[in-house]
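Quick look at what Swiss-Prot lists:
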BINDING   GLY428, ASP429, ASP483, ASP485, ASP491  Ca(2+) 1 binding site
BINDING   ASP429, THR432, ALA433, ASP435, ASN454, GLU467  Ca(2+) 2 binding site
DOMAIN    26-374  domain 'MACPF'
DOMAIN    395-513  domain 'C2'
MUTAGEN   ASP191 to Lys or Val  Loss of cytotoxicity
MUTAGEN   GLU343 to Arg  Strongly decreased cytotoxicity
MUTAGEN   ASP483 to Asn  Abolished binding of the weakest calcium-binding site, leading to impaired interaction with lipid membranes
MUTAGEN   ASP490 to Asn  Does not affect interaction with lipid membranes
MUTAGEN   ASP491 to Asn  Decreased calcium-binding
Amino acid sequence: MATCLFLLGLFLLLPRPVPAPCYTATRSECKQKHKFVPGVWMAGEGMDVTTLRRSGSFPVNTQRFLRPDRTCTLCKNSLMRDATQRLPVAITHWRPHSSHCQRNVAAAKVHSTEGVAREAAANINNDWRVGLDVNPRPEANMRASVAGSHSKVANFAAEKTYQDQYNFNSDTVECRMYSFRLVQKPPLHLDFKKALRALPRNFNSSTEHAYHRLISSYGTHFITAVDLGGRISVLTALRTCQLTLNGLTADEVGDCLNVEAQVSIGAQASVSSEYKACEEKKKQHKMATSFHQTYRERHVEVLGGPLDSTHDLLFGNQATPEQFSTWTASLPSNPGLVDYSLEPLHTLLEEQNPKREALRQAISHYIMSRARWQNCSRPCRSGQHKSSHDSCQCECQDSKVTNQDCCPRQRGLAHLVVSNFRAEHLWGDYTTATDAYLKVFFGGQEFRTGVVWNNNNPRWTDKMDFENVLLSTGGPLRVQVWDADYGWDDDLLGSCDRSPHSGFHEVTCELNHGRVKFSYHAKCLPHLTGGTCLEYAPQGLLGDPPGNRSGAVW
């Protein structure tokens, strides 16, 4: 008896079972005009895996909700006050999530266009390649990117990379509201059936256009399982070398962007220690505005809610905790596609249908023709070398002048070379011709030529490499002409001072007796320009704008 009472007590302590949200409804219930569960059309919709864009066409019929016996499945939506809603026969395992939204901004650092595409494709939960011939076998020193390679965010990153040297900072907020998936053999949409019937029996060069027309309408894959809710994704492009010249790093700016995003959605107070640290950094670097206003080259995507897809809820002018709350409150009735699983379109055909294999080949061919290739054999610029960690990346030796990203550490730096020295009509001795030599000074360095004996019109073949100097503050470029005697009593015949500027210059200086001529070449370091190399100069990748394998590469 005591044992029974003990077991009864344990049973009463157990949590009450949560009722299943969906049930089989009677015919009379099914006749009532209930709405479908939110976002139900996204499962079964087509998608192009190279662009990650939904096609807007539906190979699967997600509108049918009545079974042959006229019953249906109805669900209680706890996120919409237990509203009763229909579930199509093509959908199963529908569940609302109780966690709603967490006010947290996830941050990530990305260093290449390929990395941006990879991040975009990370929302695919399964292996989309299964059953397709899409595993690139690139030639030596080539790297392929397929999924997401033509997505909007990857195109944004590619265009930036061809303008300048960039790092990318990603800030993301996600909310998950619902999840569901297609049944094992979902009913096909009538229009898709018609499109399949119109396809030629085989895929070859003469039928390629017909198959690609279907792919352009429906995509390469269809969505089989979804997590719906909302996502705000902001990718900020940061000019790597401009940051270095401003005394900042991409990590420092990225961290402060994340702090400002946290404040904008109410996840962090503006009195937090992190926020105060970023405010102090702004003062140190004399920034007049916020980090997100200073660094505003960005790509924004907002999924879910009634707002426009480019409305920036993290860094926009109206980005406030109240605006974020309004957006999250709209997600139960207007969810977006957060995560998903994909299957190739050809798997919807019966295995014995010969067009199944033809469509598989067509999809594989289309995807591979869209692959973007990174040319890792592309030569590095002068002074750079291939990274030991990544053969596709170039880097520099860390030094006082440049960092490992090959960025100059300060403005005004140039490589200075002085050469082509000659003099005319010198007069250094009374009884013989001049025994002339030169001294050349700049930035605390001194070079000296050899003596040209007994010649009033001497030439020197010396090439004086001052290497990397501060052009604007190194002082004048000074060339002195001397007449050699015994060393202690050498005579200074004249001096020539010039303030060097970038470019190639020929100089003629008049002396008391005769003249001296020379030339100098001052080449601004990469990412610097202007007369004294004080201005910033964007410097992108070598070659043409991004394209596919038949054109340019990343």
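Note: Cβ is positioned from N, Cα and C throughout, glycine not excepted.
The noted changes are left out; the structure has the residues it started with.
Nearest in space to ASP491 (mutagenesis position), taking C-alpha to C-alpha distance over the binding-site residues GLY428, ASP429, THR432, GLU467, is GLY428. For the domain 'C2' (395-513), the model gives a mean pLDDT of 93.
If you compare Cα positions, ALA433 (Ca(2+) 2 binding site) sits closest to ASP483 out of the recorded positions ASP191, ASP483, ASP485. In terms of C-alpha distance, the listed recorded positions ASP429, ASP483, ASP485 place ASP483 closest to ASP191 (mutagenesis position). The Cβ of ASP491 (mutagenesis position) has 13 other Cβ atoms within 10 Å, all protein chains considered. Local packing around the recorded positions ASP191, ASP483, ASP485, ASP490 was summarised as the count of other Cβ atoms within 10 Å of each Cβ; on this measure the leading residue is ASP483.
GLU343 (mutagenesis position) has none of the recorded positions GLY428, ASN454, ASP483, ASP485, ASP490 nearby, counting only those with a Cα within 10 angstroms of its own Cα. In the three-state DSSP assignment, the secondary structure recorded for ASP490 (mutagenesis position) is coil.
If you check the binding-site residues THR432, ASP435, GLU467 against ASP485 (Ca(2+) 1 binding site), the ones with a Cα inside 10 Å of its Cα are ASP435. Reduced to three states, the DSSP call for ASP435 (Ca(2+) 2 binding site) is coil. Checking Cα-Cα distances from ASP429 (Ca(2+) 1 binding site) against the recorded positions (GLU467, ASP483, ASP490) with a 10 Å cut-off leaves ASP483, in sequence order.
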